[in-house]
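What Swiss-Prot records for E30 is Mg(2+) 1 binding site. Per Swiss-Prot, Mg(2+) 2 binding site is recorded for E30, H145. If you look up Swiss-Prot, you'll see D34, T85, R142, R143, G144, H145, T146 marked as D-ribulose 5-phosphate binding site. Looking at Swiss-Prot, you'll find the mutagenesis C59 to A noted as follows: Increases Km for substrate 18-fold. Reduces activity by 30%. A mutagenesis experiment is reported in Swiss-Prot for this position, Y87 to A, and the note states: Increases Km for substrate 4-fold. Reduces activity by 98%. Under mutagenesis, Swiss-Prot gives D92 to A with this note: Loss of activity. Alters protein folding and stability. Quoting Swiss-Prot on the mutagenesis of E166 to A: Loss of activity.
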Amino acid sequence: MTNIFTPIEEALEAYKNGEFLIVMDDEDRENEGDLIMAAELITQEKMAFLVRYSSGYVCVPLSEERANQLELPPMLANRSDRHGTAYTITCDFAEGTTTGISAHDRALTTRSLANPNSKPQDFIKPGHILPLRAVPGLLKKRRGHTEAAVQLSTLAGLQPAGVICELVRDEDGLMMRLDDCIQFGKKHGIKIININQLVEYISK
């Protein structure tokens, strides 16, 4: 089964070029595949694709430093998510958006969260994008999709921000598992990696 996964160097080239990656979690964790790409490179068309084939619960993982710069506090003082996902207050970019929910608006908000020139006052809270705080140390400390997205962006030499959403099956709306993700990747020409590969890559 190992040959279904793309080598990390090849995946990073695709990521730098604004392509999606399918990133598989550990089987004993969530065992799901997320579509992930660099936040700064998301377009309206890419966002529409992401929403169409996913749960639609679009999240933007940020480094802790970036989340602090934008003054994005935790959604709850004591988080209760069973996997320890660090949700912050939701937001929309203020300028150039309307309702905040369209593919255009969500792509603009996502790019703006990645933009180092954006300031806290540039965002309306609450909104339609869910920023996530990656833990310091990224995958060396927590093996989640949040950290994987920021790790990929960092390795690619991009801003420490990604955009992610869980892939779901058309027929029943359940999460895609590995076999589903393999078929989806083949159909749409999207490379697949897993978090274990990334951990091994950064440990070299």
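Yeah, the Cβs are placed from backbone N, Cα and C, and that goes for glycine too.
For all the noted positions, this structure keeps the original residue and models no substitution.
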| query | Roughly how wide, in whole Å, is the group D34, T85, R142, R143, G144, H145, T146 that binds D-ribulose 5-phosphate, by largest Cα to Cα distance? | reply | 16
| note | E166 (mutagenesis position) has its Cβ surrounded, within 10 angstroms, by a count of other Cβ atoms equal to 19
| task | Would you mind sorting out which of C59, D92, H145, E166 (the recorded positions) have a C-alpha within 10 A of the one on T85 (D-ribulose 5-phosphate binding site)? | result | H145
| note | Cα-Cα, D34 (D-ribulose 5-phosphate binding site) versus H145 (Mg(2+) 2 binding site), nearest Å, comes out at 7
| query | Could you state the CA-to-CA distance between G144 (D-ribulose 5-phosphate binding site) and C59 (mutagenesis position) to the nearest Å? | reply | 13
| task | Go through R142, R143, H145, our binding-site residues, and report the one whose Cβ sees the most other Cβ atoms within 10 Å. | result | H145
| note | Sparsest Cβ environment (other Cβ within 10 Å) among recorded positions D34, D92 belongs to D92
| Conformational class of T146 (D-ribulose 5-phosphate binding site) under the three-state DSSP mapping | helix
| According to DSSP, which of helix, strand or coil covers Y87 (mutagenesis position)? | strand
| said: I'd like to know which of these binding-site residues, T85, T146, is least surrounded, judged by other CB atoms within 10 A. | reply: T85
| Whole-number Å value for how far T146 (D-ribulose 5-phosphate binding site) lies from D92 (mutagenesis position) (Cα to Cα) | 19
| Which residues in the same chain, at least 6 apart in sequence, have a Cβ under 8 Å from the Cβ of C59 (mutagenesis position)? | Y87, I129, L130, P131, L132, T146, V163, I164, C165
| said: Cβ atoms within 10 Å, counted per site: which of Y87, G144 has the most, among these recorded positions? | reply: G144
